[in-house]
Amino acid sequence: MTMTLHTKASGMALLHQIQGNELEPLNRPQLKMPMERALGEVYVDNSKPTVFNYPEGAAYEFNAAAAAAAAASAPVYGQSGIAYGPGSEAAAFSANSLGAFPQLNSVSPSPLMLLHPPPQLSPFLHPHGQQVPYYLENEPSAYAVRDTGPPAFYRSNSDNRRQNGRERLSSSNEKGNMIMESAKETRYCAVCNDYASGYHYGVWSCEGCKAFFKRSIQGHNDYMCPATNQCTIDKNRRKSCQACRLRKCYEVGMMKGGIRKDRRGGRMLKHKRQRDDLEGRNEMGASGDMRAANLWPSPLVIKHTKKNSPALSLTADQMVSALLDAEPPMIYSEYDPSRPFSEASMMGLLTNLADRELVHMINWAKRVPGFGDLNLHDQVHLLECAWLEILMIGLVWRSMEHPGKLLFAPNLLLDRNQGKCVEGMVEIFDMLLATSSRFRMMNLQGEEFVCLKSIILLNSGVYTFLSSTLKSLEEKDHIHRVLDKITDTLIHLMAKAGLTLQQQHRRLAQLLLILSHIRHMSNKGMEHLYNMKCKNVVPLYDLLLEMLDAHRLHAPASRMGVPPEEPSQTQLATTSSTSAHSLQTYYIPPEAEGFPNTI
C-alpha cells in the first residue's frame, strides 16, 4: 500500500510540535463541556464549539461542520514511524502498525458520547486524578471506548502508590537482611584460625584455645618446644606443640584479665559488691555515722581482732540476758533505828556497805560478757577506775521509786536532811537525787540500766590521764569492740520498744549524757571520801582503802586538792599486786550466792 507523504519541512515542524507537547507538564485544565446528564453519559451540543483536552496535551476547537475537514487532514503518529496522509489511510496504517496503541487526532462529525471507563484505566494521567478514555478506531457514527487494557507499565495513582510502597518495603527488607548477614560475620580464632566461639581473654578465640589458655595460666605451664620455638599453630597442628601455642596466645593479645565488662560473671560482681560494701562500712565508721540497719559488726571486721571473743558473737537478746543474770544481789546495812545519826555513825554505815558491795562488784564484773577475756592487768585497771561510778548508778537506780530519798539498802533510806549531818555530803546528795529524778522522768528500764552499768565499767579506764603513774590498758581494741556491742544492744532495746529512729537517737544521747554526770559525782565523792580519811573521821576497810589509793594513782596529781607524793616503783608494784590479789580473793563463785537479784 502506498501513502502520500508531506514535505520534509512540514513533517519536521509537526514532529517538534508533538515532542514539545509530550514534554509539557500534565497540568491541563479539565475537559470543558456542558453537563446535560449525569457523569457517564455526556452529550456535546453540535451548535457550540467545544474545547477538548486530549491526552497528549493538544487542545482543539471543533464543531460538527469542521469535523470532516479535520479528519481528512489529521496526521497520524505511529510506533514505526511518522506518516502524513488522508484520514482513512492514516487510520488504517495506524491501526495495522500500532496494534493496541491509541490513535491520535482522529475526529468524527458525529456527536461524542463518553461511556463509563473500563476497569483498565488510561495510561495518560490527568493532573487532578480524572480518568480520560483513549480512542483507537475511527468509526463513522461515534467514538467507542476500547476495552483492551493499557500496557502493563501504566498504572493509576493508587496502584502506583501501592506498588511503590511494596517495592520500598521489599528493598528495605533486602537491605536489612544484608545488614544482618554482615553483622553475623563469621569470626575466626586469633590463635589457630578455627571458628571462634566468642570473645575470650581479650581476643576472639575458639573453645579449644580458650580452655588451653585457662589451664596454662591456672596450673603447670612450663612447656618446652622440641623444635626451634617456631612451630606452626593452626586448626590441624595446634596440639602438636604446647609451648608455641601458649606463645602465640600471648602474641595475639590473650591475657588473664582480658574479660569484657559486659560479660562479667556473677561471682566477680558478687566479690565487687562485697568489696564496695566493706569500704562503705569503713568510711561510715570513720565519719562517725550511726549504724542503721545492721547493728552488729561485720564478720570480716571481727575476724581481724586480737581475740575472737564469744561475747562478740552474742545477739542483742543474749547480751541482755547475760547482763541481767550477772546482776549482784541486794545487801542489807547494819543500821540500828534506835541510834541517832552522827557524822561518824553515818560514814561508818556507808563505808561498811560500800566495802561489801565491792566484793559482789568484782564477781559481777567477771560475769560481764567480754570482761573475762581481758588480761588481769586490764581487769584491775577498769575496776579501780569505775568502782565508785558503779556504786552510784546502782544507788540512783534503786532510788527511782523513792522521790527525794536515796535507798542505800533495803533497810537504809535517807533523805536530804539526814545527809546534812556529814560535812560536805549535801552537795553529793543533791546530785544523786537529781540523777534519780532524771531516770524516773525518762522511765529507765532494767535492761537499759544493766547496759549503762556495763558501759561505765568498760569505758572508765580507756582514756587514761597523761599524768597517771600507772600504765594504760593493753587490750583497748577488744574493749572498744565489746563497748560497741553493748551500745548496739542498747539501741536494739529502744527499737524493740517501738521508738522511731529519731527518738532512738535522742534517747541514746540523753542516757550517755547522764553517764557524764555520774562521772562528775564519782569524782566529788572520791574527794569527799579522801578528806574523811585524812581527818580520821572513819576507818576505811581493806578493800575500800585499796580502791581509794589506786584511784589516786590513776587520777591527775592536782585533783585531790593536795599534791600527793610521787609513788615509788615499789609502791606501784605493791598496789598493783595487792589489787590483783584482792580481785581473786574477793571473787565469789555464782553458785555460792544466795541473795536475791536487784532487777
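Cβ atoms here come from the backbone N, Cα and C positions, even for glycine.
Feature annotation from Swiss-Prot assigns 17beta-estradiol binding site to GLU357, ARG398, HIS528. According to Swiss-Prot, the domain 'NR LBD' annotation covers 315-551. In Swiss-Prot, a published mutagenesis experiment is listed as ILE362 to Asp, annotated Abolishes transcriptional activity and estrogen-induced interaction with NCOA1. Annotation of the mutagenesis experiment ILE362 to Ala in Swiss-Prot: No effect on transcriptional activity and estrogen-induced interaction with NCOA1. Abolishes estrogen-induced interaction with NCOA1; when associated with A-376 and A-380. For the mutagenesis experiment PHE371 to Ala, the note given by Swiss-Prot reads: Abolishes estrogen-dependent NF-kappa B transcriptional repression, impairs transcriptional activity, abolishes estrogen-induced interaction with NCOA1. Under its mutagenesis entries, Swiss-Prot includes LEU376 to Ala with the note: Reduces transcriptional activity, no effect on estrogen-induced interaction with NCOA1. Abolishes estrogen-induced interaction with NCOA1; when associated with A-362 and A-380. Record note (Swiss-Prot), mutagenesis VAL380 to Ala: No effect on transcriptional activity and estrogen-induced interaction with NCOA1. Abolishes estrogen-induced interaction with NCOA1; when associated with A-362 and A-376. The unchanged residue is displayed. Among the mutagenesis experiments that Swiss-Prot reports, CYS451 to Ala is described with the note: Loss of ZDHHC7 and ZDHHC21 binding. Loss of palmitoylation. LEU508 to Glu appears in Swiss-Prot as a mutagenesis experiment; the accompanying note says: Abolishes DNA-binding, abolishes transcriptional activity and estrogen-dependent NF-kappa B transcriptional repression; when associated with E-512 and E-515. The annotation that Swiss-Prot gives for the mutagenesis experiment LEU508 to Ala reads: Reduces DNA-binding, attenuates transcriptional activity, does not effect estrogen-dependent NF-kappa B transcriptional repression; when associated with E-512 and E-515. What Swiss-Prot notes for the published mutagenesis of LEU515 to Glu is this: Abolishes DNA-binding, abolishes transcriptional activity and estrogen-dependent NF-kappa B transcriptional repression; when associated with E-508 and E-512. Under its mutagenesis entries, Swiss-Prot includes GLY525 to Arg with the note: Abolishes estrogen binding; impairs repression of NF-kappa activity. Annotation of the published mutagenesis ASP549 to Asn in Swiss-Prot: Abolishes estrogen-dependent NF-kappa B transcriptional repression, impairs transcriptional activity, impairs estrogen-induced interaction with NCOA1; when associated with N-542 and Q-546; the original residue is retained in the structure shown.
Overlay of Swiss-Prot feature records on the structure.
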| residue | record | CB count, 10 Å |
| --- | --- | --- |
| GLU357 | 17beta-estradiol binding site | 22 |
| ILE362 | mutagenesis position | 21 |
| PHE371 | mutagenesis position | 22 |
| LEU376 | mutagenesis position | 12 |
| VAL380 | mutagenesis position | 24 |
| CYS451 | mutagenesis position | 24 |
| LEU508 | mutagenesis position | 17 |
| LEU515 | mutagenesis position | 17 |
| GLY525 | mutagenesis position | 21 |
| ASP549 | mutagenesis position | 20 |
Between CYS451 (mutagenesis position) and ARG398 (17beta-estradiol binding site): CA-CA distance (Å): 16
Closest of GLU357, LEU376, LEU515, GLY525, HIS528 to LEU508 (mutagenesis position), Cα positions, recorded positions only: LEU515
LEU515 (mutagenesis position) and CYS451 (mutagenesis position), Cα-Cα, nearest whole angstrom: 12
Pairwise C-alpha maximum, in angstrom, for the residues (GLU357, ARG398, HIS528) that bind 17beta-estradiol according to the record: 22
Nearest-integer angstrom distance between the alpha carbons (Cα) of GLU357 (17beta-estradiol binding site) and GLY525 (mutagenesis position): 16
Euclidean distance between Cα atoms of GLY525 (mutagenesis position) and PHE371 (mutagenesis position), Å: 26
Alpha-carbon spacing, ILE362 (mutagenesis position) to VAL380 (mutagenesis position), which is rounded to whole Å: 9
ARG398 (17beta-estradiol binding site), number of other Cβ atoms within 10 Å: 18
Three-class DSSP secondary structure - PHE371 (mutagenesis position): coil
In sequence order, the recorded positions (LEU376, VAL380, LEU515, GLY525, HIS528) whose C-alpha falls within 10 A of ASP549 (mutagenesis position): none
Pairwise CA distance, LEU376 (mutagenesis position) versus LEU515 (mutagenesis position), rounded so that it is a whole Å: 25
Alpha-carbon spacing, HIS528 (17beta-estradiol binding site) to LEU515 (mutagenesis position), which is rounded to whole Å: 20
